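This report concerns only the one structure given below.
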Amino acid sequence: MSTNTESSSYSSLPSQRLLGKVALITGGATGIGESIVRLFHKHGAKVCIVDLQDDLGGEVCKSLLRGESKETAFFIHGDVRVEDDISNAVDFAVKNFGTLDILINNAGLCGAPCPDIRNYSLSEFEMTFDVNVKGAFLSMKHAARVMIPEKKGSIVSLCSVGGVVGGVGPHSYVGSKHAVLGLTRSVAAELGQHGIRVNCVSPYAVATKLALAHLPEEERTEDAFVGFRNFAAANANLKGVELTVDDVANAVLFLASDDSRYISGDNLMIDGGFTCTNHSFKVFR
């Protein structure tokens with residue numbers, strides 16, 4: 001292959017990697033979702049945030065629109081477990097922006113910590129699966145009805161190291177993230193026939209309010225976030241680097257953009273080698 005062709009291809013990449021794209025992000029009012037929303041908007045995307053947290057979601061939109069001459073961000077109140085809410089959110093994006101190019105399934109629950117399955121609440125288990133799996137499924141379903149006629153699109157779901165290995169969170173969380181990974185691969189097989197890419201990302205521990213549920217009781221300190229960061233650092237494979245919401249957002253940006261135009265059905269690990277390491281051996285420790 002000609003090196004000249006390669007050079008011209010790379011030099012033509014826009015600095016705003018999502019310029020003109022329309023993205024719908026569930027759970028975009030706080031945490032990783034908020035970081036994704038802000039990064040996408042910075043890269044030229046028109047964004048729709050779907051969340052239950054009206055005040056926080058509205059504030060994110062207001063901050064994005066300061067100095068803007070036109071509406072490039074909307075907040076939509078919606079519950080990912082309710083099909084009508086998701087259908088309406090997709091319709092809203094199309095009505096206001098003309099299409100839907102990108103779906104980010106970020107809304108999720110960690111589930112209540114319970115080390116003994118005999119005491120695990122069925123209602124807690126079902127709620128976690130409803131948000132993490134059913135929510136992702138419904139969002140994929142309704143995004144697909146817009147993307148299939150267009151013969152293009154990118155869907156990225158937030159998975160986890162808990163979708164690859166066991167023992168890193170509540171049973172409902174780990175089980176649901178394994179399901180999201182399987183759903184991603186299954187939907188990628190179908191939608192690839194229509195030019196639509198479907199991927200997921202699996203981060204290691206990120207210090208967000210949602211993630212604090214993963215912290216074992218004996219590791220909890222007066223400052224919950226300090227305790228979580230110390231616990232994550234002690235158990236990480238990659239030392240000296242703390243995984244942040246912005247690191248995850250950058251990985252999602254890569255999969256959402258045309259930079260990854262031939263990547264589909266993939267699970268991008270953002271774990272510093274955590275899941276490829278047998279921590280019981282301690283050979284290098």
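Please read every residue number as a count from 1 along the shown chain.
Just so you know, glycine gets a Cβ as well, placed from its N, Cα and C.
The following features are taken from Swiss-Prot:
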- Gly28 to Arg: In aba2-12/sre1-2; reduced absicic acid synthesis (MUTAGEN)
- Ala45 to Val: In aba2-4/sis4-2; reduced absicic acid synthesis (MUTAGEN)
- Arg145 to Cys: In gin1-2; reduced absicic acid synthesis (MUTAGEN)
- Gly162 to Arg: In aba2-3/sis4-1; reduced absicic acid synthesis (MUTAGEN)
- Ser176 to Phe: In aba2-13/san3-1; reduced absicic acid synthesis (MUTAGEN)
- Ala236 to Val: In isi4; reduced absicic acid synthesis (MUTAGEN)
- Ser264 to Asn: In aba2-1; reduced absicic acid synthesis (MUTAGEN)
CB contacts for Ser264 (mutagenesis position) [other CB atoms within 10 A, all chains]: 21
CB contacts for Arg145 (mutagenesis position) [other CB atoms within 10 A, all chains]: 13
Rounded distance in angstrom between the Cα atoms of Arg145 (mutagenesis position) and Ser264 (mutagenesis position): 19
Three-class DSSP secondary structure - Gly162 (mutagenesis position): helix
Residue among mutagenesis positions Ala45, Ala236 with least C-beta crowding, 10 angstrom cut-off: Ala236
Fewest other C-beta atoms within 10 angstroms, as judged across Gly28, Gly162, which are the mutagenesis positions: Gly162
Cβ-Cβ neighbours of Ser176 (mutagenesis position) (radius 10 Å): 30
Three-state secondary structure, which DSSP defines for Ser264 (mutagenesis position): coil
Of Gly28, Ser176, Ala236, Ser264, i.e. the mutagenesis positions, those within 10 Å of Gly162 (mutagenesis position) when Cα atoms are compared: Ser176
Assigned element (helix, strand, coil) containing Ala236 (mutagenesis position), judged by DSSP: coil
